[in-house]
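Feature list (source: Swiss-Prot):
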MUTAGEN   Cys30 to Tyr  In fil-2; abnormal abaxial determination during embryogenesis and organogenesis, filamentous flowers
MUTAGEN   Cys33 to Tyr  In fil-3; abnormal abaxial determination during embryogenesis and organogenesis, filamentous flowers
MUTAGEN   Cys56 to Ala  Loss of zinc release and reduction of multimerization
MUTAGEN   Asn178 to Lys  In fil-4; abnormal abaxial determination during embryogenesis and organogenesis, filamentous flowers
Amino acid sequence: MSMSSMSSPSSAVCSPDHFSPSDHLCYVQCNFCQTILAVNVPYTSLFKTVTVRCGCCTNLLSVNMRSYVLPASNQLQLQLGPHSYFNPQDILEELRDAPSNMNMMMMNQHPTMNDIPSFMDLHQQHEIPKAPPVNRPPEKRQRVPSAYNRFIKEEIQRIKAGNPDISHREAFSAAAKNWAHFPHIHFGLVPDNQPVKKTNMPQQEGEDNMVMKEGFYAPAAANVGVTPY
């Protein structure tokens, strides 16, 4: 592989007209003495890794020619004119820009990873939107009716069954009095087979119309004005 070296940026550089037109001219910088080397590479080796020997320090370089491909010498001669010569400073700038230019060409030919939709993007596109959560009011816990409420309810039903013409207000008043005067019934202290012991209590004013019936108070008339609890 033929080559010519350039000793320093300030020295004159020979025109590479003596290279074969069937080969490709590339410029490589020696990593030991920093000399610019003009390398004549055959077209069959443009995309291979070749070994270049520096003509100044005899250092061997392993060069990947894919990143050092530059226009052919005859094309550079036509662009620069018949009496123009290569400037080493321009060659250094071209060498620095060659890898970036190659990367730009590769990026234009092949899509980047950012252009390829990821699996997460496809999953998000086909994902069914979830319904917003509904703020349900807290469920009200059903309270167990107390012994008093159960007794009053059952007592009102019993009084109305014995006297259908009685009003609900009078039945409630009688049921409340039965609850107050017979506390032993509340806790089941008396068995069902034993008779209920009646309590001898003096009747107060306003209770003349109340009569004892089966151990409970019950109104004697339907028009008794008693205020419920």
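Here the Cβ of each residue, glycine as well, is placed from N, Cα and C on the backbone.
No noted substitution is present; original residues retained.
Take the CB of Cys33 (mutagenesis position) and look out to 10 A: across all protein chains shown you find 14 other CB atoms.
Neighbour count (other Cβ atoms within 10 Å of the Cβ, all protein chains): 16 for Cys56 (mutagenesis position).
Cys30 (mutagenesis position) is 118 Å away from Asn178 (mutagenesis position) when you measure Cα to Cα. The local packing around Cys30 (mutagenesis position), expressed as other Cβ atoms within 10 Å of its Cβ over all shown chains, amounts to 21.
Across the structure, Cys30 (mutagenesis position) and Cys56 (mutagenesis position) place their CA atoms 9 angstrom apart.
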